[in-house]
Amino acid sequence: MDAAEKKEVIKKKYQEIATLGGSCCSGGGCCGDLSAADLSRSLGYSEADVQAVPDANLGLGCGNPTAFAELKPGDIVLDLGSGAGFDSFLAAQRVGSLGKVIGVDMTQEMVKKAQDNARKYGYSNVEFRQGDIEALPLDDRSVDVIISNCVINLAPDKEKVFREAFRVLKPGGRMYVSDMVLLEDLPEDLKNDCDLLAGCVAGALLKEEYLGLLKKAGFSFKILAEDSDVSKRQYEGLPVESLKLKAWV
């Protein structure tokens, strides 16, 4: 599959999740039997987090970037691949009325779901925009912090994603990412498997390549945690790990 075909596969899958429910792993069997709430608890979300905006928690993450993001009141935060808004709303609690969270997602259905959740739960400091994280609908140097949870692996051109992230961050800006990376290369048939592509595996890069692109875009970074046991828990032994990092301009 070429990049356009991969994007279409991912877009259709997440449209389906937004409208019908389910998870990114439906049909792929990689997430086990955990509910969205239980998966979030296993990733370190508190019970208060899980209960705060339950309709926004679709169980699509591989970490909890709001837990290690150094957010403060007044920050302007960008959530790359915001989905139904779960992490965006948790970030909004941290930045308060003086701050703002902008969520960007490629699927109109997810954006609408997030907007509906914002109204339902009374979040006025969150805005959701439809857009491609490879070409962000934001001005240069306009955000203080970027968060992203298991999304960058889905983008065919990760170099563009990192360049765009660098572009929109203010001087001194920070990015906190939880994402899937490969520990060894996948065979071609798995790289083109639609379920694994939408399930955050087939589009993942080798860890060294991922970090190299981050550096090439201009970022300094620090790896905060690596979880290779996620392979056994959720991905049927495939050579992947959940990587958590902080990057800065």
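Here, residue 1 is simply the first one shown, and the rest follow in order.
Note that Cβ sites are derived from N, Cα and C of the backbone, with glycine treated the same way.
Unsubstituted: the structure retains its original residues.
Where Swiss-Prot documents C30 to S as a mutagenesis experiment, the accompanying text is: No change in activity.
Here Swiss-Prot notes a mutagenesis experiment, C31 to S, with the remark: No change in activity.
Among the mutagenesis experiments that Swiss-Prot reports, C62 to S is described with the note: Strong decrease in activity. Can still methylate monomethylarsenic. A coil conformation is recorded for C62 (mutagenesis position) in the three-state DSSP classification, outside any helix or strand.
Within 10 Å of the C-beta atom of C150 (mutagenesis position) sit 23 other C-beta atoms, taking all shown protein chains into account. Per Swiss-Prot, mutagenesis C150 to S is noted as: Lack of activity.
Of all the Cβ atoms in the protein chains shown, 17 others lie within 10 Å of the Cβ of C194 (mutagenesis position). The DSSP secondary structure for C194 (mutagenesis position) is helix. Experimental mutagenesis is annotated in Swiss-Prot for C194 to S, with the remark: No change in activity.
For the mutagenesis result C200 to S, the note given in Swiss-Prot is Lack of activity. When other Cβ atoms within 10 Å of the Cβ of C200 (mutagenesis position) are tallied across all protein chains shown, the result is 28. Following the DSSP three-state reduction, the secondary structure of C200 (mutagenesis position) is coil.
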Rounded Cα-Cα span from C194 (mutagenesis position) to C62 (mutagenesis position), Å: 19
